[in-house]
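**Student:** From Swiss-Prot, here are the annotated features:
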{"type": "BINDING", "residues": "D229", "note": "S-adenosyl-L-methionine binding site"}
{"type": "MUTAGEN", "residues": "L230 to I", "note": "In JP446; impaired myricetin 3'-O-methyltransferase activity"}
{"type": "ACT_SITE", "residues": "H267", "note": "active site, proton acceptor"}
Amino acid sequence: MALSMDNIVISNEEEIYMMKAMHIPCGLYLNMVLRAAIELDLFEIIAKSTTQKLSSYEIASQIPTKNPNASSLVLERILRFLASQSFLTCNITKNDDGNVHTSYNLTPLSQSLISDKDGSSLAPFLLLHSESVVVNSCFLLKDAILQGEVPFNKAYGMNAFEYTKKDSRMNGLFNKAMQNVTCIEMKKIVECYNGFEGVKETIDVGGGLGISLASIISKYPNIKGINFDLPHVIKDAPTYEGIEHVGGDMLKSVPQGELIILKEILHNWDDEDCVKILKNCWRALPNDGKVVVIEQIQPEYPETNLLSKHLFALDISMMIMFHGGKERTKQQFEDLAKQAGFTSIKVMARAYYYWVIEFYKY
């Protein structure tokens with residue numbers, strides 16, 4: 001009879017916490033296994049199967065390996081691990097001849113790592129965050145405390161923006177990751193936030209490749225969009241109907257318009273630069289204009305729910321990557337708004353981990 005872990009009851013609290021502590025070092029393996037699975041197209045291979053239930057050998061026969069038989073034995077262990085982490089389901093059946101057949105299929109969790117009907121997934125975002133350039137910075141996290149240094153800057157002698165400008169491969173990884181995750185986020189945002197209704201012109205400051213504006217204009221085609229970002233960023237931006245790509249520096253000035261978007265911009269900067277950016281936005285707005293800030297709002301107290309865990313984890317990411325970068329509380333956003341001249345802010349909607357906050361000029 002097979003041994004099932006589901007039948008084991010652990011009621012001793014001390015044992016539970018000790019076992020959780022013992023498991024902590026294994027957290028690294030999940031990211032690395034997922035990275036390998038994405039690079040090998042494992043999830044996509046299963047998704048494209050007519051049965052969507054494949055054995056390790058059936059999967060191995062579709063990847064560029066010299067020996068599918070040998071590779072399937074290693075792959076089986078990878079697949080079992082992913083099943084234990086809820087990224088796959090494992091199906092074990094016994095044939096009439098007594099042979100055991102094991103197959104795997106996708107779960108809602110792994111569905112997020114395969115391309116949706118728009119070609120977007122979270123896979124490029126996971127690859128970016130497990131890239132050696134990013135991971136190596138984490139080894140210097142203690143220096144943020146001991147020496148007050150930004151780990152990424154210490155590792156590479158420049159900030160993350162300068163690095164992506166210099167390294168075309170990393171710039172491509174970053175753009176692809178942001179393109180995919182932005183597409184997913186913005187589909188949700190335009191569903192739950194109606195603040196773009198009746199708007200004639202929208203400026204997306206730091207808009208990258210223009211994905212956010214494209215999502216907005218697909219629902220509100222009468223909007224004229226200006227996608228504003230650094231010249232080396234917009235040079236790779238695709239052409240969209242109704243969108244003009246404009247190069248510039250948000251720390252100096254931004255184009256004028258009735259509504260300005262700042263999506264995941266402020267968390268990259270310290271308070272002083274945030275106020276500069278917001279003041280430039282304030283000057284570019286008409287009296288009845290507003291800035292739509294799309295950011296994560298950090299809770300005042302470190303709770304242990306899914307939202308809180310993610311928000312505090314992203315705050316660590318900002319600390320590693322950017323000088324003064326951080327996730328902010330609602331009060332901290334209010335303080336920035338007042339310093340920049342805005343009269344008030346209002347939290348309008350939430351999409352996944354992101355909140356839509358309106359900053360009013362008057």
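Cβ atoms here come from the backbone N, Cα and C positions, even for glycine.
No substitution from the list is modelled in this structure, which keeps its original residues.
What you are looking at is a predicted structure, and each value in this text was computed from that prediction instead of being measured.
Provide an account of the burial state, proximal residues and distances for the features listed.
**Tutor:** The number of other Cβ atoms within 10 Å of the Cβ belonging to D229 (S-adenosyl-L-methionine binding site), over all protein chains shown, comes to 22.
The Cβ of L230 (mutagenesis position) lies under 8 Å from the Cβ of F161, K165, G247, G248, D249, each on the same chain and at least six residues away in sequence. Secondary structure at L230 (mutagenesis position), as computed by DSSP, is coil.
Reduced to three states, the DSSP call for H267 (active site, proton acceptor) is helix. H267 (active site, proton acceptor) has a Cβ environment of 18 other Cβ atoms inside 10 Å.
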**Student:** About how far apart, in whole Å, are the alpha carbons (Cα) of H267 (active site, proton acceptor) and D229 (S-adenosyl-L-methionine binding site)?
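**Tutor:** Distance (Cα to Cα, whole Å): 16 Å.
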